[in-house]
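Not my notes, these are from Swiss-Prot:
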| type | residues | note |
| --- | --- | --- |
| MUTAGEN | Lys32 to Arg | Loss of autoubiquitination; when associated with R-26 |
| MUTAGEN | Ser132 to Ala | About 50% loss of phosphorylation; when associated with A-133 |
| MUTAGEN | Ser133 to Ala | About 50% loss of phosphorylation; when associated with A-132 |
| MUTAGEN | Cys231 to Ala | Loss of E3 ligase activity. Maintains the ability to restrict viral particle production; when associated with A-228 |
Amino acid sequence: MAEASAAGADSGAAVAAHRFFCHFCKGEVSPKLPEYICPRCESGFIEEVTDDSSFLGGGGSRIDNTTTTHFAELWGHLDHTMFFQDFRPFLSSSPLDQDNRANERGHQTHTDFWGARPPRLPLGRRYRSRGSSRPDRSPAIEGILQHIFAGFFANSAIPGSPHPFSWSGMLHSNPGDYAWGQTGLDAIVTQLLGQLENTGPPPADKEKITSLPTVTVTQEQVDMGLECPVCKEDYTVEEEVRQLPCNHFFHSSCIVPWLELHDTCPVCRKSLNGEDSTRQSQSTEASASNRFSNDSQLHDRWTF
């Protein structure tokens with residue numbers, strides 16, 4: 001019996017001699033035994049510190065291709081408080097705040113959701129580039145994880161719990177409609193510009209352009225300060241200009257290239273037929289907006 005006690009004491013001393021690092025608290029801790037959980041945040045996301053642990057010193061970097069390492073990297077990219085808002089005391093980056101909030105709320109919330117022990121994450125070596133305070137957040141990885149959690153929490157609620165998980169309370173719409181990072185935002189803007197391209201009035205008919213009357217500028221018009229609306233140059237007496245059906249005057253070299261692209265007056269937006277092209281443009285833009293919305297719903301959000 002005495003020998004067993006001595007052996008247990010030696011084992012405890014050996015464990016105590018080991019150093020452990022908590023990835024939630026971002027510091028060394030002495031884990032609670034035998035569960036191996038952090039005494040500050042009550043999480044199991046800790047690992048043993050070795051001489052080559054990359055998160056404690058500077059130098060090169062190493063990569064571990066094990067499954068547990070991949071999960072640890074994904075978990076590190078994830079903004080935990082976005083999903084577990086009721087567990088902010090346990091996921092806060094400040095150990096003092098964690099201790100204070102945990103004392104105020106007690107362990108009732110903790111035990112209601114997870115039982116007597118907190119959720120344990122797979123323990124494995126976790127490496128990232130040394131000299132960096134935290135890993136770079138990947139929009140693609142974060143989007144995938146949020147989709148996974150969206151499906152997991154969609155219909156989950158703990159009976160009798162005052163805080164059932166609800167994805168609708170975390171985001172204001174479908175997570176797939178969000179732009180994850182700068183890349184996602186650029187893709188949306190590019191698609192929107194593509195939908196709105198060529199939504200203005202179509203080119204004017206060439207016969208109508210050539211049939212526009214050519215008139216000469218009078219002294220009265222010069223005295224009124226009449227100018228070309230395109231180049232803003234003042235007209236001179238007896239200068240030849242082109243007159244549109246809306247009675248606006250332009251230099252031929254200014255208005256013809258415009259009409260070859262848009263059947264509309266640059267001043268009043270009326271077409272050569274005398275119709276108001278503003279309403280046509282609005283209806284075309286609305287149609288393009290609806291097309292963009294439908295395409296967004298059918299877009300494969302897992303392509304990156």
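Here the Cβ of each residue, glycine as well, is placed from N, Cα and C on the backbone.
If you look for the noted substitutions, you won't find them, since the model keeps the original residues.
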By a simple count, how many Cβ atoms lie within 10 Å of the Cβ of Cys231 (mutagenesis position), its own Cβ left out?
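I count 10 other Cβ atoms within 10 Å of it.
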Counting across all protein chains shown, how many other Cβ atoms sit within 10 Å of the Cβ of Lys32 (mutagenesis position)?
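The answer is 12.
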How big is the gap, in Å, between the Cα of Lys32 (mutagenesis position) and that of Cys231 (mutagenesis position), rounded to a whole number?
80
